[in-house]
Amino acid sequence: MVMEVGILDAGGLRALLREGAAQCLLLDCRSFFAFNAGHIAGSVNVRFSTIVRRRAKGAMGLEHIVPNAELRGRLLAGAYHAVVLLDERSASLDGAKRDGTLALAAGALCREARSTQVFFLQGGYEAFSASCPELCSKQSTPTGLSLPLSTSVPDSAESGCSSCSTPLYDQGGPVEILSFLYLGSAYHASRKDMLDALGITALINVSANCPNHFEGHYQYKSIPVEDNHKADISSWFNEAIDFIDSIKDAGGRVFVHCQAGISRSATICLAYLMRTNRVKLDEAFEFVKQRRSIISPNFSFMGQLLQFESQVLAPHCSAEAGSPAMAVLDRGTSTTTVFNFPVSIPVHPTNSALNYLKSPITTSPSC
């Protein structure tokens, strides 16, 4: 398999991209975190769950390497002259783990995309970004939008949303989760200057009582759930994810908010990352928390997210994996998997310090 893969250095890839970037498919085999911190412009992140990796037994199907059906179809049709694999800094494929993402991707491409030349990028992203920084996209250390907290509030916001003050969760501005996805509070949603500065075109209001202030200017989607342990937020996951994707595909940006931007809206953002990037809850949670440190979904929402994880990462695993999240929670299923996250009690608008309840969250084990 290694003999069928060519070697490119940073200069070779730069020349290849200049000749025809549209005819070169870049597959980045690094982690979700590493890819989002910085990647070659136009590259696609390759990742799959531990369960899928284990079941592959060294022979991963191309549908797991390139899950996007359109890209995979172009690849199989010979539309790409070259496919380039890369990791962080490896000098060759010789040292790649046999069950690692890089080796599994190379094997699948050599078996199923035989009409396309497969290359390995020598030195990986580290060497290429040092040599060709202008061809890379890097995300700076995430910080909220720095705008002054005006004491004036739009007339539409003065009545109906009591959280439009400046407690901790309203300070700063919305935070960027992905280039097209932002998270924040109802106060931020009442600040048209903030939304316009970020290029927001649509909002998801994850509450039953916060108003949509600017319906004539932005596209809105309402998810009327309360922040309590009886609420079934998981029934909205797929609908919210599809809405975010539709805005992204149209070139827009989505701002997701609830009352405080801590529990309900954070849960929706976590579900989006888990399904679209096929990552585990703990990885998605850490990714979002690095950007908005006060996120703290309530106990029930965390349980529903853990059940959603089993559906996302092992969709063909068993009947249990596809069962509704709330049904599993109601059954009181015995547990063997324990995760520790900061988990909130329902949030109410007050100027007092935020309360956090540290406790392990459990759910039924995935297959």
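If you go along the chain as it appears here, the first residue is 1 and each next one adds 1.
Cβ atoms are placed via backbone N, Cα and C, with glycine included.
Keep in mind the model shows the original residues, not the substituted ones.
Under the heading domain 'Rhodanese', Swiss-Prot lists 20-137. DSSP assignment over the domain 'Rhodanese' (20-137) gives 52 helix, 22 strand, 44 coil.
If you look up Swiss-Prot, you'll see 173-314 marked as domain 'Tyrosine-protein phosphatase', on the strength of sequence analysis.
Record note (Swiss-Prot) on the mutagenesis of CYS258 to Ser: Loss of phosphatase activity. Under the DSSP three-state reduction, CYS258 (mutagenesis position) is assigned to coil, being neither helix nor strand. Cβ neighbour count for CYS258 (mutagenesis position): 30 (other Cβ atoms within 10 Å of its Cβ, all protein chains included).
Residues annotated as active site, phosphocysteine intermediate in Swiss-Prot: CYS258.
Helix, strand and coil residue tallies for the domain 'Tyrosine-protein phosphatase' (173-314), in that order: 65 helix, 21 strand, 56 coil [DSSP].
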